[in-house]
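Visitor: Before anything else, here's the structure in question.
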Amino acid sequence: MIFKIEDVTVYFPYDNIYPEQYEYMVELKRALDAKGHCLLEMPTGTGKTIALLSLITSYRLSRPDSPIKLVYCTRTVHEMEKTLGELKLLHDYQVRHLGTQAKILALGLSSRKNLCVNTKVLAAENRDSVDAACRKRTASWVRALSTENPNVELCDFFENYEKAAENALLPPGVYTLEDLRAFGKNRGWCPYFLARHMIQFANVIVYSYQYLLDPKVAGFISKELQKESVVVFDEAHNIDNVCIEALSVSVRRVTLEGANRNLNKIRQEIDRFKATDAGRLRAEYNRLVEGLALRGDLSGGDQWLANPALPHDILKEAVPGNIRRAEHFVHVLRRLLQYLGVRLDTENVEKESPVSFVSSLNSQAGIEQKTLKFCYDRLQSLMLTLEITDTDEFLPIQTVCDFATLVGTYARGFSIIIEPYDERMPHIPDPILQLSCHDASLAIKPVFDRFQSVVITSGTLSPIDLYPRLLNFTPVVSRSFKMSMTRDCICPMVLTRGSDQLPVSTKFDMRSDPGVVRNYGKLLVEMVSIVPDGVVCFFVSYSYMDGIIATWNETGILKEIMQQKLVFIETQDVVETTLALDNYRRACDCGRGAVFFSVARGKVAEGIDFDRHYGRLVVMYGVPFQYTLSKILRARLEYLHDTFQIKEGDFLTFDALRQAAQCVGRVIRSKADYGMMIFADKRYSRHDKRSKLPGWILSHLRDAHLNLSTDMAIHIAREFLRKMAQPYDKAGTMGRKTLLTQEDLEKMAETGVQDMAY
């Protein structure tokens, strides 16, 4: 359908549109017109992605004089592929109606591991090894050496791409990762470097958050992006955590041991170069004296991760004299490693500010703050000079230089925390030194400052007023949408007690109570006997899940569950979990039914959909608070209170409830779908807790469903399933119109009414 929103003609590839999609587009257009940033919470399963893509691409077509670029950030490769699939459909529709003027270039960008087509490189076991294997075949010095020694192995795809030079271009179209690989194989060009090259010409780019938020990656991937770009962070409920992780570094004993080995190897290489090619080291020294850290623009194969500090915090001056000579720099790093080793050798938890840490480092190891700031750039320069390609082997020394650069650059918003062991396993010595960032606004500020509009959107952004405070920005539009429905296809319930009327909760003093564990088990036994197909259970942590499953196994509860449905469990091993998910789906497909045990904040809670028969019921056991005794969390809470006046309890509740909402939202992925949500903890019945759930869940949470026992929940579930068994009328009856036609939109435009009756 084609319709107008004010002066923009919107091309939408479906015959009908949901009222909330239309409203979403109206609010998004307001933000684009104002050239400002916005926060939009849209219920899951209501076509948020296609609404966003339709409006922004149509907005671009309506402003041919000032075309905008869309940068769409997703959390996972699966979401990236899904977004590009939707964009393909939309692009075909627009080209059908507008011809060649609607043609765009859109592509996804991911790591070498996901884009490489060289089978020998792909044989490496992990992402870092794939990067190193690629570098061994594409570095400029390796390619130069191959002219003298034909036995040196190069990458044919990269060589062909380099030979094509300016002609290595992608024709207009929408390219998924699979399309890029196929195109690369067909032309004999490297898809990874081709995609990197095409970013500057593309109208739409879809990639991971890190490509914009992590300075190390953004520094060489996204630095050329124009200001007239609209940046979208999809599924952005955890964006503050992504920002914090981008600027945090952890150092363990194993890191220091690896870094020492790296320095030994670097020292050997320096000695070898002194004997065979001393001029190269001299040239590097002269370059550093002149203040040129790197040799101009590096070719693709030579590029390294950028500086870990944010662009405006990097010093634009010459490297300090005491680390210009390679051997002097190695000596400084040795002293730094010795100092870190001494600090890790402690029996007490220590917490201090970067200023205090740098002062102590200066007095005990003689390393100044300015020297620390340049550690990462100096290491990068040295490794290029020494022509080192085994980048995966040198990760430990890179981590230490990351740490040094960040601790030397930032005085506020960070803490250094040294813990001799994990508090949850105090009998195992495992010292860790963490430079922890507490201020999410630091990493995202360059994005807000640089780009015209930033859209933060998700199904879970409640309470929506907390995000501007956490990220320190002022949105021009901030809106939470409700879900229009022809039938009440979601049924949230709060279970506060078992059939024996004992209260249930995962509060620390109650979670191990045999009565609570028994009631949680009995709830599931009763539910699996009446709910068809798939049931998903989320626990607050891996340790709690392991403990409760072990108890259920001993008491025979697990056996009772398995008489009704097969049981699959998420583990911390990605391969095991993927296999368990695959078998869970097969059990649901063949009618046997299955239960999947998972963990809030785990991989499954964040990125796997349990739509249709894969998830007819989700049980959230407990309130998924973070581990509140964590020293890093305590330091962050202190910082948030002092800087943004966010109370400790408010933040902890907000964080726990967004995770709970994310877990239960996994079961509804469209309006034709249906599912039940059970919040099994007495704390959810308190207004201060449940009020922080998204509006689209709260609007279906009736007062009669707030303080249930197991037998009451069973009765409600039976009634709900009976209702859902009736034929589904997707057009809407009884005045609850949830699909708008083109005529409806035209009428609304005439009357000026934008809010339809839900």
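The backbone N, Cα and C atoms fix where each Cβ goes, glycine too.
Pulled these from Swiss-Prot:
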type	residues	note
BINDING	MET42, PRO43, THR44, GLY45, THR46, GLY47, LYS48, THR49	ATP binding site
BINDING	CYS116, CYS134, CYS155, CYS190	[4Fe-4S] cluster binding site
DOMAIN	7-285	domain 'Helicase ATP-binding'
MUTAGEN	GLY521 to Glu	In uvh6-1; confers increased sensitivity to UV light and heat, yellow-green leaf coloration, and mild growth defects
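Give me the lay of the land around each of these features.
Guide: Just so you know, the Cβ of THR44 (ATP binding site) picks up 26 other Cβ atoms within 10 Å once every protein chain is counted.
In the three-state DSSP scheme, CYS190 ([4Fe-4S] cluster binding site) falls into the coil class. Counting Cβ atoms from all protein chains shown, CYS190 ([4Fe-4S] cluster binding site) has 30 others lying within 10 Å of its own Cβ.
Taking the Cβ of GLY521 (mutagenesis position) as reference, residues of its chain lying under 8 Å away and at least six apart in sequence are, in sequence order, ILE548, THR551, TRP552, THR555, ILE557, LEU558, ILE561.
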Visitor: Go through PRO43, GLY45, GLY47, the listed binding-site residues, and name the one with the sparsest Cβ surroundings, counting other Cβ atoms within 10 Å.
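Guide: Ranked by other Cβ atoms within 10 Å, the binding-site residues PRO43, GLY45, GLY47 bottom out at GLY47.
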Visitor: Please work out which residue of THR46, THR49 has the most C-beta neighbours within 10 angstroms of its C-beta, and give that one of the binding-site residues.
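Guide: Buried the deepest by this measure is THR46.
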Visitor: Can you tell me the mean pLDDT for the domain 'Helicase ATP-binding' (7-285)?
Guide: 93
Visitor: Calculate the distance in Å between the alpha carbons (Cα) of LYS48 (ATP binding site) and CYS155 ([4Fe-4S] cluster binding site), and round it to a whole number.
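Guide: On Cα coordinates alone, these residues lie 41 Å apart.
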Visitor: Just to verify a number: CA distance, CYS134 ([4Fe-4S] cluster binding site) to MET42 (ATP binding site), in angstrom, no decimals.
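Guide: Checking the Cα atoms of CYS134 ([4Fe-4S] cluster binding site) and MET42 (ATP binding site) gives a distance of 41 Å.
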Visitor: According to DSSP, does GLY47 (ATP binding site) fall in a helix, a strand, or coil?
Guide: coil
Visitor: MET42 (ATP binding site) to CYS116 ([4Fe-4S] cluster binding site): how many Å between their Cα atoms?
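Guide: CYS116 ([4Fe-4S] cluster binding site) has its Cα 35 Å from the Cα of MET42 (ATP binding site).
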Visitor: Using the centroid of the Cβ atoms of MET42, PRO43, THR44, GLY45, THR46, GLY47, LYS48, THR49 as reference, list every other same-chain residue with Cβ within 8 Å of it (recorded ATP site), in sequence order.
Guide: GLU20, GLN21, ALA51, GLY459
Visitor: Can you count the other CB atoms that lie within 10 A of the CB of MET42 (ATP binding site)?
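Guide: A 10 Å sphere around the Cβ of MET42 (ATP binding site) contains 28 other Cβ atoms.
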Visitor: Please tell me which one of the binding-site residues listed here (CYS116, CYS155, CYS190) sits closest to THR46 (ATP binding site), measuring Cα to Cα?
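Guide: Sorting the binding-site residues by distance from THR46 (ATP binding site), the top entry is CYS116.
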